[in-house]
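Here's the structure, in structure tokens; my notes come after.
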Amino acid sequence: MDIPSVDVSTATNDGASSRAKGHRSAAPGRRKISDAVYQAELFRLQTEFVKLQEWARHSGARLVVIFEGRDGAGKGGAIKRITEYLNPRVARIAALPAPTDRERGQWYYQRYIAHLPAKGEIVLFDRSWYNRAGVEKVMGFCTPQEYVLFLRQTPIFEQMLIDDGILLRKYWFSVSDAEQLRRFKARRNDPVRQWKLSPMDLESVYRWEDYSRAKDEMMVHTDTPVSPWYVVESDIKKHARLNMMAHLLSTIDYADVEKPKVKLPPRPLVSGNYRRPPRELSTYVDDYVATLIAR
């Protein structure tokens with residue numbers, strides 16, 4: 001179904017710093033969803049994504065979902081929840097590393113084209129060709145000419161994808177500077193998330209307004225009627241995930257696919273001609289759990 005383009009001018013969360021605007025974050029003071037309600041609704045939406053997957057697989061639909069936003073905005077967390085129960089043969093994540101020297105000598109979009117879905121597939125881009133409009137522009141990884149060319153070519157490129165039948169959805173996760181900094185500090189001392197904190201993340205703290213200007217310019221040129229940007233307020237992660245997931249599902253006219261009835265065959269009778277090898281001939285892992293129970 002057709003969804004009107006979001007007016008990005010209302011997304012104040014991602015513009016001037018909170019110090020300049022006189023507030024800290026959009027999250028404090030807002031009523032937050034309870035964990036029980038969140039978990040129940042998350043599972044319901046995940047069930048719908050399984051239905052969407054099966055519809056795509058049977059209908060041959062091709063879906064591309066782009067996740068963009070500042071570092072620490074919650075893109076990866078949303079992708080993780082969407083794909084938790086999906087078939088990796090149908091739905092996959094494209095998270096490309098920095099381009100190689102060879103890729104730098106290609107047409108800019110070429111390395112992304114290789115990851116586009118075939119018939120019946122879903123691809124979630126954890127960052128995408130929009131790197132050129134963000135980090136590459138701000139950090140000087142592309143020339144001014146390459147940047148201008150990107151802004152001119154991208155609407156044409158996306159129109160080509162859509163004309164060929166690809167369902168393209170683009171989401172910008174909008175986080176306040178105060179909340180981004182809080183998340184970075186939390187990662188700093190978290191042994192399982194510290195790897196997420198890169199030198200580029202730290203640099204983005206000091207270049208907040210540069211990234212804001214780059215984002216605004218990107219929206220002006222690439223938020224088109226056929227390929228709009230949808231802005232997700234993401235200071236509250238759980239709200240952002242549910243809002244984004246529900247919205248994405250609402251933009252696609254998918255349908256339930258009749259499931260084949262599965263009948264398990266009866267297990268054959270033991271013939272008596274097979275004997276399991278003695279246990280001591282195999283190398284078993286230690287019963288680590290037993291040590292926990294004994295404590």
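Using the three backbone atoms N, Cα and C, a Cβ is placed for every residue, glycine included.
According to Swiss-Prot, the mutagenesis experiment F67 to A carries the following note: Partial loss of GTP-synthesizing activity. For F67 (mutagenesis position), the count of additional Cβ atoms within 10 Å of its Cβ stands at 26 [all protein chains shown].
Record note (Swiss-Prot) on the mutagenesis of G69 to R: Partial loss of GTP-synthesizing activity. Just so you know, the Cβ of G69 (mutagenesis position) picks up 24 other Cβ atoms within 10 Å once every protein chain is counted.
In the three-state DSSP reading, G74 (mutagenesis position) counts as coil. With a cut-off of 8 Å between CB atoms and residues at least 6 apart in sequence, the same chain places F173, V175, S234, K237, A240, R241 near G74 (mutagenesis position), listed in sequence order. Where Swiss-Prot documents G74 to R as a mutagenesis experiment, the accompanying text is: Loss of GTP-synthesizing activity and lack of autophosphorylation. Does not interact with Ndk.
Listed in Swiss-Prot as a mutagenesis experiment, K75 to A is described as follows: Partial loss of GTP-synthesizing activity.
The annotation that Swiss-Prot gives for the mutagenesis experiment H115 to A reads: Partial loss of GTP-synthesizing activity and decrease in autophosphorylation. Loss of GTP-synthesizing activity and lack of autophosphorylation; when associated with A-247. Around the Cβ of H115 (mutagenesis position), 15 further Cβ atoms fall within 10 Å across all displayed protein chains. Mapped onto three states, the DSSP output places H115 (mutagenesis position) in coil.
Following the DSSP three-state reduction, the secondary structure of H247 (mutagenesis position) is helix. Of all the Cβ atoms in the protein chains shown, 15 others lie within 10 Å of the Cβ of H247 (mutagenesis position). One entry in Swiss-Prot concerns the mutagenesis experiment H247 to A. Its note says: Partial loss of GTP-synthesizing activity and decrease in autophosphorylation. Loss of GTP-synthesizing activity and lack of autophosphorylation; when associated with A-115.
Other C-beta atoms found within 10 angstroms of the C-beta of K75 (mutagenesis position) number 27, with every protein chain shown included. DSSP assigns F67 (mutagenesis position) to a strand. H115 (mutagenesis position) is 19 Å away from K75 (mutagenesis position) when you measure Cα to Cα. F67 (mutagenesis position) sits 15 Å from H115 (mutagenesis position), taking the C-alpha atoms as the reference points.
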